[in-house]
Amino acid sequence: MSQTLSFVLKTHSVRKDFVHSVKRTLQRRRDLQYLYNKLSRPIRAEACPSCASYDVCPNCTSGSIPDDGSSKGQIPSWEDVTKTSTYSLLLSEDTSDELHPDDLVNVAAHIRKALSTQSHPANVDMCKEQLTSLLVMAEAMLPQRSRSTLPLHQKYVAARLEWREKFFSKPLDFLLEKIGTSRDILQITAVWKIIIEKACYCKSYGEHWFEAAKQKLREIKSYEHNTLKPLIGAFIDGLRLMTIDNPNPMGFLPKLIGLIKPLNLAMIIDNHENTLSGWVITLTAIMELYNITECTIDVITSIITGFYDKIGKATKFYSQIKALFTGFRSEDVANSFWYMAAAILCYLITGLIPNNGRLSKIKACLAGATTLVSGIVATQKLAAMFATWNSESIVNELSARTVAISELNNPTTTSDTDSVERLLELAKILHEEIKIHTLNPIMQSYNPILRNLMSTLDGVITSCNKRKAIAKKRPVPVCYILTGPPGCGKTTAALALAKKLSDQEPSVINLDVDHHDTYTGNEVCIVDEFDSSDKVDYANFVIGMVNSAPMVLNCDMLENKGKLFTSKYIIMTSNSETPVKPSSRRAGAFYRRVTIIDVANPLAESHKRARPGTSVPRSCYKKNFSHLSLAKRGAECWCKEYVLDPKGLQHQSIKAPPPTFLNIDSLAQTMKQDFTLKNMAFEAENGHSEHRYGFVCQQGEVETVRRLLNAVRTRLNATFTVCVGSEASSSIGCTAHVLTPDEPFNGKKYVVSRCNEASLSALEGNCVQSALGVCMSTKDLTHLCHFIRGKIVNDSVRLDELPANQHVVTVNSVFDLAWALRRHLTLAGQFQAIRAAYDVLTAPDKVPAMLRHWMDETSFSDEHVVTQFVTPGGIVILESCGGARIWALGHNVIRAGGVTATPTGGCIRFMGLSAQTMPWSEIFRELFSLLGRIWSSIKVSTLVLTALGMYASRFRPKSEAKGKTKSKVGPYRGRGVALTDDEYDEWREHNATRKLDLSVEDFLMLRHRAALGADDADAVKFRSWWNSRSRLADDYEDVTVIGKGGVKHEKIRTNTLRAVDRGYDVSFAEESGPGTKFHKNAIGSVTDVCGEHKGYCVHMGHGVYATVAHVAKGDSFFLGERIFDLKTNGEFCCFRSTKILPSAAPFFPGKPTRDPWGSPVATEWKPKPYTTTSGKIVGCFATTSTETHPGDCGLPYIDDNGRVTGLHTGSGGPKTPSAKLVVPYVHIDMKTKSVTAQKYDVTKPDISYKGLICKQLDEIRIIPKGTRLHVSPAHTEDFEECSHQPASLGSGDPRCPKSLTAIVVDSLKPYCDKVEGPPHDILHRVQKMLIDHLSGFVPVNISSETSMLSAFHKLNHDTSCGPYLGGRKKDHMTNGEPDKPLLDLLSAKWKLATQGIALPHEYTIGLKDELRPVEKVAEGKRRMIWGCDVGVATVCAAAFKGVSDAITANHQYGPVQVGINMDSPSVEALHQRIKSAAKVYAVDYSKWDSTQSPRVSAASIDILRYFSDRSPIVDSAANTLKSPPIAIFNGVAVKVSSGLPSGMPLTSVINSLNHCLYVGCAILQSLEARGVPVTWNLFSTFDMMTYGDDGVYMFPMMFASVSDQIFANLSAYGLKPTRVDKSVGSIEPIDPESVVFLKRTITRTPQGIRGLLDRSSIIRQFYYIKGENSDDWKTPPKSIDPTSRGQQLWNACLYASQHGVEFYNKIYKLAQKAVEYEELHLEPPTYHSALEHYNNQFNGVEARSDQIDSSGMTALHCDVFEV
């Protein structure tokens, strides 16, 4: 393959050599050939794209070659071509000899023919797929600009474009499937190009494209890697285990023979016939032989038929394959069975049916396999061929990906910066993947090709970096111009100044030339005589250089295209005092950017005056440049005397300030300071640099401190770099700066108090602080000395640079590696450690390469750790501290550092899963080696077999303890336990702190489990103790002790190493631990006859209690009274008691999410029988982090809605405390006579009603029809001009014939869909944050209402009574008090609520009678009304009205705006909050009510419950509202799955709290997805205003930067966020001066901040009137209330006055017309009068007289009009 590839690539490159060598001798031949071709070639419609690349085009001459490759005319046959020296040289590596031009053209012509004709003999050795793959590979290896020289390149590009157009609109799954199944390299390349293109534009197509591209670029899937090799490896492992590793191989041999049945198998194969029926018979006989007929008989026919169909559809290209499988004769081969097996194996490995050439090679290998030895050799040859062909497929796949990425690297495809950055990241991923393949020993022969692919990707990476750099700002350079007469020494001074500014040689730019390829980009740039040429626009050139915008230089060389100007200091020289005339348009911009130094040489000038005409002697010039006079002009001085006029009029009107005289040193210092000051704003944003340390000393001590720091670096083998001054140099670690007191520095500073050479002796013992005399913590010292920037892989090793080993680990298993790596990782890096461990398990022989690849993506801890890994693949040394360095060695290198003995390498078997990384030759060699060992073991004597058995028995486990030690008494139990000093201290401190008596083995095992992330209680507590110990590790001080022994320095601890009691978790970073039990008021204790506690029970209501059977068995008492009426169902049981607890808990048959103390629960919730100390119990296994104790049985496990789903019945004890056994809730009928009416009867069967699953009711309540809205008499003719009309009236309405029932059903369907909402842990954390935020202004323990009538009078009496009583509340009241039916209903519900029992959560459904937009009327869209039960509303008002009022009373400060008056100064407070934010987002939501998650609503109700007094009334209200709502209409009852009914009590407050929780969850999830751990209260760092689904979010810049992800998370929760105006598009920040909230535009008017009501809402007040109920809404009402109607129009005029005079005049005309036609006694106010009235009411000067708060009359925001 590599030889043929060299031919393809060398075809063009070699042509340049031989064309020049034979140009003269072949001139006449070329002329004749061109003439002949011109006469003989047929006319073509378009020119051949390859003609320009050849002397004689092979595309055009190939047409005269026959399909069989024979000779016809002047081109020789293929057989003759292969005999030429040119063909031989092409296939060899020696290309020093010249290639004959004619032969080269003939070879190219035949290759062209072979690509177009499958029967050409060249295809015998290579199939068309291979030839095409070679050309694609050549494309990938060449730069994109050189690919046009390849054969068929344009054709392949066109093919890929056609595939792109065909597949571009396909989904991602389809494209990924195509990559795995397609065998067309052009199609695969096109698919990769589509995936990568959409990944680069993932903002438009979705982030999943980018994530999928990153994942798939790292994967190369093949059948042989994933299935075939592991299968064969497992077979070899099993064979070894049963033979070589079997202590009794002789006993196994008969079983092996009986299992394989070799004689029967040989007879079946010998009688095989190569026909379709023969293959069916042979395969069926083999299946019968091994008893697998039944499991495969259904697929045998389809397998054989499918394979032959594929062969039959093959073209003539596969002629030999057809002949092989359809008609092999005896003279060709004795039996084709093995050929068929080899062909199938070749297909599985390479993915292609073997072509003629490959089958010929297979046939040649198998033809001579007549003996055992020759068969083994043939098998090895086949394995080598298969490995080579498989490697070819891998290289082809990498080539396709490289071509796709390289073709996307152009500005027309990846145009914006984001797409370039993503393309850069993908190119780096593929580059690293190819680099990993270069480390694979199987791919060593393909390393030249892989390196070329990496070179192509390097070009892409470089190009992307250039394109990124062009789009970014750069530091503004400093430009100084040295002006003066010729010969004064300006240029020499400029060069000397450049040396003082930088150690680098200066770059030089000459403006007389228009290209700058010689520019090197060094820190200092010199432009000599920049204004010498009048043809150059040097003013604009200088302005472009001294700018923050990138400056692209004009370069001629292709590799320099895109070169940027990057120098920091620019030194120019000029002979002109005024380089740019002040009258120039660019003079201001020019002089603002440059500083001019007037240079004079007084000695030279005096010599010229005294001796004119003589040369200036050398004595007039000094080495220290003291002969020069350097005068620095003031800012914008265009000459020595004047400054530019800012107005650009009189440039000689402003005198220049006196100059500042400098020397060469002070000038260099001034330029450095100017550069620092000019770019200070960019450095200030970076903040304090934590990797820079400054050591401040006096000027005379600088060199001594530098030597001391270098000695420290050498002594500790540190990674930091020592620098003198504040300028830093490149370093792999921190930088230590030696500073003087007056130097500015951005980093940590330490004052050196002891500085002398004698301090070097103090370095012994690592006393660095004492040697330098600095007060520096050990943590900072460790960070300074050992911090590593990034991840570094070292291929070359120097022993003096290796760090001292702290740990040496022999990798005998995966767990050794995982346990050692945990020392290097942060907690966030544990997942990467597990992945690395799995990779090592699957490929242990590639440990160094895998560690090298794994290290690039993991995060390391700040502790300094050095570990040496002894692996079968070599030695790996890993050093980490923030970053990491790794050395991969092929030999043992163990240095001092506590290692007492050199460990021996581990022995990891290379088979099983690791077989996928081994070449086929090694797999078959392992197989034959195993067979040889088995054979030798059988032939040898019994003594050898006995010895083998004795040898195998060595590895059996031995007893470790006898006698007194067998019970593991004593701390050092077991054998082989060795602890380091640090581990010993940890063990002692852990036992002492936690008051435990753990052995060393148990301690190490506990630490191991905790490191791997176990969630049992012991592991969780150990991690907490470890974190606390780590935080206190540095709590010590250096003290001086003066005693009898003299003066000595010691370190004493300021705090003990013990775990810290965190108390209440205010970090919000993790779930809180065990806390208060759920349903505390509903839990009671079950005792025995003596009063001893046995367990717990939970009150279900009405004196019925639930517990577990083993607690209730025997004589059991509850509150001193014997229980009765005990019923059991398995382990779950119920009983009755006359003692009733103050509250009750709801029960539900579902899966729990929390244990009794609030900790998360992990369970599959599948009941199984378990053996316990109380017998066999059927329950569900669960794990929690809470430790339980005997007597906790019966405590409740709850779901997200607070419903009890199971009871605790057992735990795993001290050994496995996290294991819990939970008895699920099952229904037990404990009912007596019902005490309350309930519509929804669970005992009735489910029915389907218009697509809804519901229960049928005994009574039918129809949906009210008609409307009370009528057209005003003033607009009977023009009412259609109004944008709104009354909502659809049902099937008889011509505007929309949709029935009211259909409207209700369509509205209810979204409520029946399940909405998950945010993740459990995220919601729980945000709930804690919101409670903590509200606690600042909402008191706790707010008392609930104890009077039923007082609670009832808090309700709105104009609303429905609900499903149990018809009409409105005020219809059932006499003299302000409820009548008997209403009072009886309230009393029944109140009685249950006082016992804490949840009430039926049922609503009656109606449709809102309101004005709707005309387009929504046509669609039949109406809003539903959920009529809540008056009893439930009364109980909820008693429970939560006080909490709700406390929240709404603080709307000016909190996030909930319920209760705000938008026509009062409150709107000014809102405006103040809005304008103080960095970014403001106004958001509305579609279908808000139906998309609410029940878990979020339950969390909001729990917030209300948190601030209440937790009375039984509160328990009843909370449990009622958290239960699923039931909608009742048309005689059916529907239980909904999600959503929040609009008629739910306190719906506005609950909706607003839901809104806060949703936004908080979205922000938290977005930040932590970006790697930002949220340990603070989010609601304290941003502001928001919510009123139901209306929201305004005031985000800081950190939140605004992830706003797209925040709104994406909200959509993922099931919500539908939209813009306020409902327009299509992403939600963007809005102008804070015009925010829309609650249909009001908060803006500034001449009268101040006002909330302007929508104009259309004001206008439609004049078109419609509320009157009697009717279906004829176009007819005016029979009677009009002049008082309420007049007040309504008066208010409309007041609101209109805030929109200005022009709009008010329009409203004034409508008001006059309404007064005239409606016969009202009203005089509409003038504009100024209306304005005055509104402002007086706004400021509270005038009492309001409108009906805005009266729901029974026509007001601007009542249910009649949509505001």
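Even glycines carry a Cβ here, placed using N, Cα and C.
Although substitutions are noted, the structure shown does not include any of them.
Sequence annotations record features per position, and here Swiss-Prot assigns domain 'SF3 helicase' to 458-614.
Record note (Swiss-Prot) on the mutagenesis of Glu683 to Ala: Complete loss of infectious clone recovery.
Among the mutagenesis experiments that Swiss-Prot reports, Glu685 to Ala is described with the note: Complete loss of infectious clone recovery.
Here Swiss-Prot flags His1110 (among others) as active site, for 3CLpro activity, drawing on sequence analysis. In the three-state DSSP classification, His1110 (active site, for 3CLpro activity) falls within a helix.
In this structure, Glu1131 (active site, for 3CLpro activity) belongs to neither helix nor strand by DSSP; it is coil. Residues annotated as active site, for 3CLpro activity in Swiss-Prot, with sequence analysis given as evidence: Glu1131 (among others).
Its own atom aside, the Cβ of Cys1193 (active site, for 3CLpro activity) has 24 Cβ atoms within 10 angstroms in the protein chains shown. Here Swiss-Prot flags Cys1193 (among others) as active site, for 3CLpro activity.
Within the same chain, the residues at least 6 positions away from Glu1345 (mutagenesis position) whose Cβ sits under 8 Å from its Cβ are Ala1351, Lys1354, Ala1437, Ala1438, Ala1439, Lys1441, Gly1442, Ile1513, listed in sequence order. Under the three-state DSSP scheme, Glu1345 (mutagenesis position) falls in the coil class. Experimental mutagenesis at this site is recorded by Swiss-Prot as Glu1345 to Ala, annotated: No effect on infectious clone recovery.
DSSP assigns Glu1419 (mutagenesis position) to a helical segment in the three-state reduction. Cβ neighbour count for Glu1419 (mutagenesis position) (all protein chains, 10 Å cutoff from its Cβ): 13. Per Swiss-Prot, mutagenesis Glu1419 to Ala is noted as: No effect on infectious clone recovery.
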Nearest of the recorded positions (His1110, Glu1131, Glu1419) to Cys1193 (active site, for 3CLpro activity) - Cα to Cα: His1110
For the active-site residues His1110, Glu1131, the one whose C-beta sees the most other C-beta atoms within 10 angstroms: Glu1131
Cys1193 (active site, for 3CLpro activity) - helix vs strand vs coil (DSSP): coil
Glu1131 (active site, for 3CLpro activity) and Glu1419 (mutagenesis position), Cα-Cα, nearest whole angstrom: 55
Glu1131 (active site, for 3CLpro activity) and His1110 (active site, for 3CLpro activity), Cα-Cα, nearest whole angstrom: 7
Stretch-averaged pLDDT - the domain 'SF3 helicase' (458-614): 84
